[in-house]
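Engineer: Below are the features I grabbed from Swiss-Prot:
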DOMAIN    14-370  domain 'FMN hydroxy acid dehydrogenase'
BINDING   TYR40, TYR146, ARG181, TYR215, HIS265, ARG268  pyruvate binding site
BINDING   PRO93, ILE94, ALA95, SER122, GLN144, THR172, LYS241, SER263, ASP296, SER297, GLY298, VAL299, ARG300, ARG320  FMN binding site
MUTAGEN   ALA95 to Gly  The mutant is three-fold more reactive towards DCIP than O2 as the electron acceptor, whereas wild-type under the same conditions is 14-fold more reactive towards O2 than DCIP. Substituted 1,4-benzoquinones are up to five-fold better electron acceptors for reaction with this mutant than wild-type
MUTAGEN   TYR191 to Ala  18-fold decrease in activity and 92-fold decrease in affinity for (L)-lactate
MUTAGEN   TYR191 to Leu  12-fold decrease in activity and 3-fold decrease in affinity for (L)-lactate
MUTAGEN   TYR191 to Phe  4-fold decrease in activity and 6-fold increase in affinity for (L)-lactate
MUTAGEN   TYR215 to Phe  No significant change in catalytic efficiency, with a 4-fold decrease in activity and a 4-fold increase in affinity for (L)-lactate. Affects the pyruvate release rate
MUTAGEN   TYR215 to His  18-fold decrease in the catalytic efficiency. The catalytic reduction of FMN is affected more strongly (33-fold decrease) than the pyruvate release (5.4-fold decrease)
ACT_SITE  HIS265  active site, proton acceptor
Amino acid sequence: MNNNDIEYNAPSEIKYIDVVNTYDLEEEASKVVPHGGFNYIAGASGDEWTKRANDRAWKHKLLYPRLAQDVEAPDTSTEILGHKIKAPFIMAPIAAHGLAHTTKEAGTARAVSEFGTIMSISAYSGATFEEISEGLNGGPRWFQIYMAKDDQQNRDILDEAKSDGATAIILTADSTVSGNRDRDVKNKFVYPFGMPIVQRYLRGTAEGMSLNNIYGASKQKISPRDIEEIAGHSGLPVFVKGIQHPEDADMAIKRGASGIWVSNHGARQLYEAPGSFDTLPAIAERVNKRVPIVFDSGVRRGEHVAKALASGADVVALGRPVLFGLALGGWQGAYSVLDYFQKDLTRVMQLTGSQNVEDLKGLDLFDNPYGYEY
């Protein structure tokens, strides 16, 4: 999409979809989402090596089948920060759901609420707090902040999020500038609609702006003090998102973080960074259960959820697959994806002898000496 486009025609159909696997959803979504919007959602930095590394990293550790473990009807439910959720996954904060469907974040929110897990609301949402809240219908929500340069604007946004019902804040700290996203550059991509939550600090509403313009209006000089100030002002638990190094996890906890979010931003930021799953074990070891860990980047199967939990995560966050489901069927399509993950995880739990989520966290993994080519 470019500035000459008059109208962005996102899909609008609402229907449940059949999900065989989430990889196929990407190709299906490419047929219904406008070219620029699809490539914004699906794309990553550079030639997308790190996106491929996110997928290949799962092959570095394998699951042992376990026999005669006295397991039947595994229980996928768990709890994080006092929220009981149906399965150990939540919705990741993603900008601009309206690229995938006309219902925007409100559609995703309804799917998340109907399923029974937590919605992470992005500051770069194309919908208002009120619209998203209507979709959630009382369901739990966390709020992800991209910081403004003006601290008072940050405080105002945090106050609004808290008034809206947010029970935790996610500080995305890995995006002080945009990654070099080749697809968006080639497409001359600009956002076709506004970002009402952060338009107060943009030079405009975000409509017609590029990602570089938007990141340029946000705070680049994020410091440990910002973690302290967000926690102190909001009075809410703060997750620091974008952690890929154990020392950063340790710093965040010491400066007041109540949770660590292991993520490489879906491979959309630093090019030639490690596959996100490869970084998780060392971070979990350093965290040593002091605070909960959320993991994202590359989760596509029930096996991936199981491996992440066995490697130290408490829950995982789902991103692109849910948006592809939204594109293909609105809230019902997004719900179908969440339902697929639960059913796939239940199957994995049965085959690994895991009656509940705590059993998953205790699984031993096989270190694959052959790597991806095994």
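First residue shown is number 1, and so on along the chain.
Placed from the backbone N, Cα and C atoms, the Cβ positions cover glycine too.
Unsubstituted: the structure retains its original residues.
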Engineer: Around TYR191 (mutagenesis position), which residues of its chain at least 6 apart sit with Cβ under 8 Å of its Cβ?
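Structural biologist: In sequence order, ALA96, GLY126, ALA206, GLU207, GLY208, MET209, SER210, ILE214 meet the Cβ cut-off.
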Engineer: Compute the C-alpha separation of LYS241 (FMN binding site) from HIS265 (pyruvate binding site), stating it in Å without decimals.
Structural biologist: 9
Engineer: Among all the protein chains here, how many other CB atoms are within 10 A of the CB of ARG181 (pyruvate binding site)?
Structural biologist: 23
Engineer: Which of the recorded positions listed here (PRO93, TYR215, GLY298) have a Cα atom within 10 Å of the Cα of TYR146 (pyruvate binding site)?
Structural biologist: TYR215
Engineer: Where does ARG181 (pyruvate binding site) sit in DSSP terms: helix, strand, or coil?
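Structural biologist: Once the DSSP labels are grouped into three classes, ARG181 (pyruvate binding site) ends up as coil.
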Engineer: I need the most crowded of these binding-site residues: LYS241, HIS265, ARG268, ARG300. Count other C-beta atoms within 10 angstroms of each C-beta and give me the top one.
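Structural biologist: Neighbour-count leader: LYS241.
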Engineer: Compare the C-alpha of ARG181 (pyruvate binding site) with the C-alpha of each of the recorded positions PRO93, ALA95, GLN144, GLY298, and give the closest one.
Structural biologist: ALA95
Engineer: With DSSP assignments reduced to helix, strand and coil, which class does GLN144 (FMN binding site) get?
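Structural biologist: SS state of GLN144 (FMN binding site) = strand.
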Engineer: Which residue, of the recorded positions TYR40, TYR146, TYR215, has its CB surrounded by the fewest other CB atoms within 10 A?
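Structural biologist: Relative to the other recorded positions in TYR40, TYR146, TYR215, TYR215 has the fewest Cβ atoms within 10 Å.
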Engineer: Compare the Cα of ASP296 (FMN binding site) against each of the recorded positions TYR40, ALA95, TYR215, ARG268 and report the nearest.
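Structural biologist: Result: the closest of the recorded positions to ASP296 (FMN binding site) is ARG268.
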Engineer: What residues, ordered by sequence, lie under 8 A Cβ-to-Cβ from ALA95 (mutagenesis position) and sit at least six positions away in the same chain?
Structural biologist: SER122, TYR124, SER125, GLY126, MET195
Engineer: What Cα-Cα separation, expressed in whole Å, is found between GLY298 (FMN binding site) and HIS265 (pyruvate binding site)?
Structural biologist: 10
Engineer: Provide, as an integer number of angstrom, the distance between the C-alpha atoms of ARG300 (FMN binding site) and HIS265 (pyruvate binding site).
Structural biologist: 15
